[in-house]
Amino acid sequence: MVSRPEPEGEAMDAELAVAPPGCSHLGSFKVDNWKQNLRAIYQCFVWSGTAEARKRKAKSCICHVCGVHLNRLHSCLYCVFFGCFTKKHIHEHAKAKRHNLAIDLMYGGIYCFLCQDYIYDKDMEIIAKEEQRKAWKMQGVGEKFSTWEPTKRELELLKHNPKRRKITSNCTIGLRGLINLGNTCFMNCIVQALTHTPLLRDFFLSDRHRCEMQSPSSCLVCEMSSLFQEFYSGHRSPHIPYKLLHLVWTHARHLAGYEQQDAHEFLIAALDVLHRHCKGDDNGKKANNPNHCNCIIDQIFTGGLQSDVTCQVCHGVSTTIDPFWDISLDLPGSSTPFWPLSPGSEGNVVNGESHVSGTTTLTDCLRRFTRPEHLGSSAKIKCSGCHSYQESTKQLTMKKLPIVACFHLKRFEHSAKLRRKITTYVSFPLELDMTPFMASSKESRMNGQYQQPTDSLNNDNKYSLFAVVNHQGTLESGHYTSFIRQHKDQWFKCDDAIITKASIKDVLDSEGYLLFYHKQFLEYE
């Protein structure tokens with residue numbers, strides 16, 4: 001069922017007026033300034049309409065027992081206590097203090113420990129809706145979606161399926177194999193990564209795409225919306241993505257045909273077509289960056305890469321910022337000279353990765369990507385300060401990080417003299433801090449020397465791994481598979497139609513071709 005803003009004013013009042021009576025245990029809470037207190041909780045810890053409130057929620061809302069913020073956190077309505085619902089820390093508090101009411105900090109529902117269920121109260125519901133609407137307006141999304149009006153078919157489906165599906169920690173909904181239609185493993189592994197991208201999933205499952213194409217049947221975004229519905233329908237039989245393949249062939253003709261294609265090339269082509277077909281989904285909202293729009297693809301995948309070219313004579317700096325969807329990283333063993341790895345002793349731990357002598361890490365690749373590069377005498381530029389052509393250095397850094405960072409390890413080398421696959425093992429972490437590679441951190445690095453970030457509390461640049469695409473075989477003959485994170489620590493291997501459970505060790509020991517990381521903390525604009 002799609003959740004959208006409720007109608008305002010009289011319609012909402014009429015809806016609430018016919019609601020059933022609420023919980024009989026609310027009397028102990030509804031005293032003195034209870035409405036003011038409840039509004040404060042919704043404003044600060046549930047809907048969080050302002051940037052300041054969202055930052056406060058991200059930093060403050062952790063379980064007071066285990067220090068975790070992901071296990072369905074609830075807040076006591078009688079005192080300042082946050083506790084996990086999943087691990088029953090909030091239950092223990094309620095029993096010890098006899099505080100029988102708590103609020104779900106994700107969805108705003110009120111839970112009664114005496115009733116052992118979420119409860120309804122007309123007065124509380126009015127406050128919740130009012131504060132939610134205020135938060136939407138602060139974020140500029142309050143008027144984006146109309147009230148959901150089910151079709152006749154949807155009404156019939158609701159009659160035959162009145163029960164809500166309960167999602168448990170062992171639930172595998174969203175996992176579904178894909179039939180290989182003839183060397184289409186390159187497409188299947190990318191589809192698995194996209195369908196398990198949290199914000200993309202939320203976008204499509206909330207029916208937010210508004211197609212403006214003359215022929216919706218040719219819209220790749222409409223097909224992706226249908227694909228998400230198929231993946232999260234609960235069906236376990238492998239899906240046949242024939243229509244998706246046809247649309248990709250239609251809109252990206254260089255990928256047409258049954259020969260093996262590059263998964264990275266397919267990813268970029270798919271994002272490009274989705275970006276072009278998302279016209280209208282941003283509801284006319286202007287993008288902050290003129291180089292990209294505000295469609296869901298750009299909101300999730302687009303970052304800004306800063307290039308600083310420094311004159312070696314006057315040291316004047318020319319800066320440009322370009323959008324990117326992925327970061328392609330050179331590997332040792334390629335014809336491109338690789339920066340010396342791992343200076344110093346063995347056994348270092350850098351950015352959460354085991355850094356052993358002779359082992360290449362993702363951090364090594366990023367260090368090389370962001371180091372200053374001397375352009376040489378054959379690539380002189382005209383300096384605006386010197387008014388003449390001078391030698392210069394160029395350095396790339398991250399000006400703006402995307403919500404989903406995709407790292408492309410350049411394993412396929414094509415040159416005039418050779419075509420080969422680079423099989424160098426690259427160690428990559430479950431959690432990644434991109435702070436050292438930001439343009440704002442450039443001053444902390446001198447001459448390309450890596451330094452640990454001094455502000456360990458800077459969570460804006462921290463990422464978690466959620467998908468890995470691998471290539472087995474040679475350049476001429478190979479096969480793509482992917483690892484997908486379903487829950488916090490549950491991983492599955494997707495090999496076309498076959499889905500099997502995988503361990504974290506299986507994931508981290510894999511070769512790695514495309515690495516997908518998701519921001520741990522989000523700040524909505």
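Using the three backbone atoms N, Cα and C, a Cβ is placed for every residue, glycine included.
Taking all protein chains in view, 24 other C-beta atoms sit within 10 angstroms of the C-beta of Cys185 (mutagenesis position). Under the DSSP three-state reduction, Cys185 (mutagenesis position) is assigned to helix. Summarising the annotation, Swiss-Prot assigns active site, nucleophile to Cys185 and lists sequence analysis as the type of evidence.
Look at His479 (mutagenesis position): DSSP puts it in a strand. The active site, proton acceptor feature in Swiss-Prot is assigned to His479; the stated evidence is sequence analysis.
Secondary structure from DSSP puts His99 (Zn(2+) 3 binding site) in coil. Per Swiss-Prot, the feature Zn(2+) 3 binding site maps to Cys76, Cys79, His93, His99; the stated evidence is sequence analysis.
The domain 'USP' annotation in Swiss-Prot covers 176-520.
According to Swiss-Prot, the mutagenesis experiment Thr147 to Ala carries the following note: Complete loss of CDK1-mediated phosphorylation; when associated with A-237.
Here the residue is the original one, but Swiss-Prot notes a mutagenesis experiment at this spot, Arg164 to Ala: Complete loss of nuclear localization; when associated with A-165. For Arg164 (mutagenesis position), no same-chain residue that is 6 or more apart in sequence has a Cβ closer than 8 Å to its Cβ.
Here Swiss-Prot notes a mutagenesis experiment, Arg165 to Ala, with the remark: Complete loss of nuclear localization; when associated with A-164.
Per Swiss-Prot, mutagenesis Cys185 to Ser is noted as: Complete loss of deubiquitinase activity.
DSSP gives Ser237 (mutagenesis position) a coil state; it is part of no helix or strand. Note: Ser237 (mutagenesis position) has non-local neighbours Arg176, i.e. same-chain residues 6+ apart with C-beta under 8 A of its own C-beta. Quoted from Swiss-Prot, the note attached to the mutagenesis of Ser237 to Ala states: Complete loss of CDK1-mediated phosphorylation; when associated with A-147.
Around His471 (mutagenesis position), the C-beta neighbours below 8 angstroms that are at least 6 residues distant in the chain are Ala263, Arg411, Lys421, Gly478, His479, Tyr480, Glu511, Tyr513. Among the mutagenesis entries in Swiss-Prot is His471 to Ala, noted as: Impairs its function as a positive modulator of androgen receptor transactivation; when associated with A-479.
Within 10 Å of the C-beta of His479 (mutagenesis position) we count 16 further C-beta atoms, all protein chains included. For the mutagenesis of His479 to Ala, Swiss-Prot gives this note: Impairs its function as a positive modulator of androgen receptor transactivation; when associated with A-471. The structure shown keeps the original residue.
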>> Give me the count of other Cβ atoms within 10 A of the Cβ belonging to His99 (Zn(2+) 3 binding site).
In response: 18
> Given the Zn(2+) 3 site residues Cys76, Cys79, His93, His99, which other residues of that chain have a Cβ within 8 Å of the mean position of their Cβ atoms, reported in sequence order?
Replying inline: Leu77, Tyr78, Phe81, Gly83, Ile90, Ala94, Lys97, Ala102
> Just going by other Cβ atoms within 10 Å, which of the binding-site residues Cys76, Cys79 has the emptiest spot?
Replying inline: Cys79
>> Nearest of the binding-site residues to Cys185 (mutagenesis position) by CA-CA distance, picking from Cys76, Cys79, His99?
In response: Cys76
> If you draw a 10 Å sphere around the Cβ of His93 (Zn(2+) 3 binding site), how many other Cβ atoms fall inside it, taking every protein chain shown into account?
Replying inline: 22
